[in-house]
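Chemist: Sharing a structure below in structure tokens format, with a few things to ask.
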Amino acid sequence: MAAELSMGQELPTSPLAMEYVNDFDLLKFDVKKEPLGRAERPGRPCTRLQPAGSVSSTPLSTPCSSVPSSPSFSPTEPKTHLEDLYWMASNYQQMNPEALNLTPEDAVEALIGSHPVPQPLQSFDGFRSAHHHHHHHHPHPHHGYPGAGVTHDDLGQHAHPHHHHHHQASPPPSSAASPAQQLPTSHPGPGPHATAAATAAGGNGSVEDRFSDDQLVSMSVRELNRHLRGFTKDEVIRLKQKRRTLKNRGYAQSCRYKRVQQKHHLENEKTQLIQQVEQLKQEVSRLARERDAYKVKCEKLANSGFREAGSTSDSPSSPEFFL
């Protein structure tokens, strides 16, 4: 259809022909490259030539009697509106005149690019949804198109492939709409990372209560890091700070306990030493008394021995006296 619209300067004004033209979708057909020297098909009432590199978007769709004869091909022929038409079709895949609220004449003028579109184009999703709605409520009016000089065989040859492609291509809007309908139900459902984050957030109030103080103090850093997987950074920092505080507190308590134990030990040793000093003092006093007693006794013995020696020398009974 794009080739006939681009090469023909005049279009049929019949309402049935316009409705038949408008019902075609540009991208429902296979896109293929046609060679420069394409031979004409024998046995067809109408023949056409296309420029080299042109894109065939649709089979012959308009009646042969209502389309003027195609001009002869020349290499110096300026580019037609076919590229613009293909560009418009590729960007707005399903351009429907009813979706734009256009008349058939405006739709044809917009397709061939001779006049600007009266209304601003809507978004792609608007075209898609409107086209999907249109095909649900207006199913294939061109299949029963009876006339305008086209035989039933020619119409069947073009309508049936279009019918086949139309049924194959119509599910994508519904399939594309189904993920969009499933998005509100799929997004609230948490993914794996969101589940881990939700689990960590759910245990936010009991993160510090998950491990006892003894477990935090006795647990190694590697084991603690393995248990803290899945928690947020703030929770890990808070729990490690608590562990550090408990460790410092335990270290302080241990040092205080050691100091107290050492103090008790020193006090016990001091008491024992004091007792030993008292015992030694008592021993010294006892020895001093014994010394004094021995001294007095020694003095007494010395005095008594001197007297005995003096009395024996003065006695006349001694042998020296007689000599």
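For all residues, glycine too, the Cβ spot is worked out from N, Cα and C.
In case it helps, Swiss-Prot gives these features for our protein:
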type	residues	note
DOMAIN	238-301	domain 'bZIP'
MUTAGEN	K32 to R	Loss of SUMO modification, increases transactivation activity, increases macrophage differentiation and inhibits myeloid progenitor growth; when associated with R-297
MUTAGEN	N248 to S	Loss of transcriptional activity
MUTAGEN	N248 to A	Reduces ability to activate insulin and glucagon gene expression
MUTAGEN	K297 to R	Loss of SUMO modification, increases transactivation activity, increases macrophage differentiation and inhibits myeloid progenitor growth; when associated with R-32
Chemist: For K297 (mutagenesis position), just count the other CB atoms lying within 10 A of its CB, please.
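Modeler: For K297 (mutagenesis position), the 10 Å Cβ neighbour count is 10.
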Chemist: Would you kindly give the Cα-Cα distance separating N248 (mutagenesis position) and K297 (mutagenesis position), rounded to the nearest Å?
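Modeler: Cα-Cα, rounded: 72 Å.
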Chemist: For the domain 'bZIP' (238-301), how many residues does DSSP put in helix, in strand and in coil?
Modeler: 64 helix, 0 strand, 0 coil
Chemist: Let me know how many other Cβ atoms fall within 10 Å of the Cβ of N248 (mutagenesis position).
Modeler: 10
Chemist: Express the predicted model's confidence over the domain 'bZIP' (238-301) as a mean pLDDT, rounded to an integer.
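Modeler: Taking every residue in the domain 'bZIP' (238-301) and averaging pLDDT yields 92.
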